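Residues or ranges marked as active site in Swiss-Prot: Glu230. As annotated by Swiss-Prot, domain 'TIR' applies to 155-287. Mutagenesis annotation in Swiss-Prot: Trp226 to Tyr, described as 60% 2-cADPR produced, very little ADPR made; the structure shown retains the original residue. Looking at Swiss-Prot, the entry for mutagenesis of Trp226 to Ala says: 50% 2'cADPR produced, production of ADPR rises. Experimental mutagenesis is annotated in Swiss-Prot for Trp226 to Phe, with the remark: 50% 2'cADPR produced, very little ADPR made.
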Amino acid sequence: MNSSYYQNQINRLEKDIADLQKKIADENKKEIDKNKQIDSVHRTINKNTSISTLNSKQRQIDGYQKDILNCRTKIASYQKSIATKSAELGKKRQELLKAQQSEQKKLQDDQLKFQKKLQSEIEIQKRHLETLIAQNYSTQNNKLVSTEDIPEPTKQYDFFISHASEDKDDIVRDLAEALRNNGFEVWYDEFELKIGDSLRKKIDYGLSNANYGIVIISPSFVKKNWTEYELNGMVAREMNGHKVILPIWHKITKDEVLRFSPSLADKLALNTSIHTIDDIVENLKNL
């Protein structure tokens, strides 16, 4: 059973106990009221009270005492039910704790597996980038590189924007334009890609020649293969001691980012829910 199942049972038991405690309080109040009624009857009896009236009042008192006994019987029954449910509540709380510990262990195991998988992919991408850079350097020296492989002249970028296409209209296009309007060189696919270009080669070139990589992390981003390819390339550069990745969270929660990449969730990030495009540009100016 998962923790939600036990939590629901605990909530039900706590409600049952609270209801029983209210019933006990109600019965205690009834008992107090009946005792007051008995006292009231006693105060009406004096030396002039006739035998018939006295007998009537005694029957009245007996009825109140019977009501009091009934209240006490109900209270005892409610207290017994509370004791039973309290014992069951304690058991369910222990079961909830075990379920939570089991779920936490599973989450940690899943995160560890993901980190190992990510580390393996990063190593592969790192080797790929190192090979690509070495090949580009070699072909440049031998003047054998084509204009398709490396644009001439070599262009340096301030920022490479990694994003999912679904986020272009929401944030990415406006951010790219704002950065360019503020004098930054920006690698953004709508600025750089032309018909017939090799997407992989253009991305590799942008990653290799950008000072920073802006990563627009969104629910769409974490599902894309190309964005993961770009992110792995940036992580490979960071492993060489350079701060590269600048995360911006867009319509995504910390838990979602943590499931995608624990190391990425640990980075200080801007968030489009609280930062405007102007705020983001101002923060990037201070790098």
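Heads up, the Cβ atoms here are built off N, Cα and C, so glycines get one too.
A sphere of 10 angstroms centred on the C-beta of Glu230 (active site) encloses 23 other C-beta atoms.
Trp226 (mutagenesis position) counts 16 other C-beta atoms within 10 Å of its own C-beta, drawing on all protein chains shown. Summarising model confidence by region, the domain 'TIR' (155-287) averages a pLDDT of 89. Taking DSSP states H, G and I as helix and E and B as strand, the domain 'TIR' (155-287) has 68 helix, 23 strand, 42 coil.
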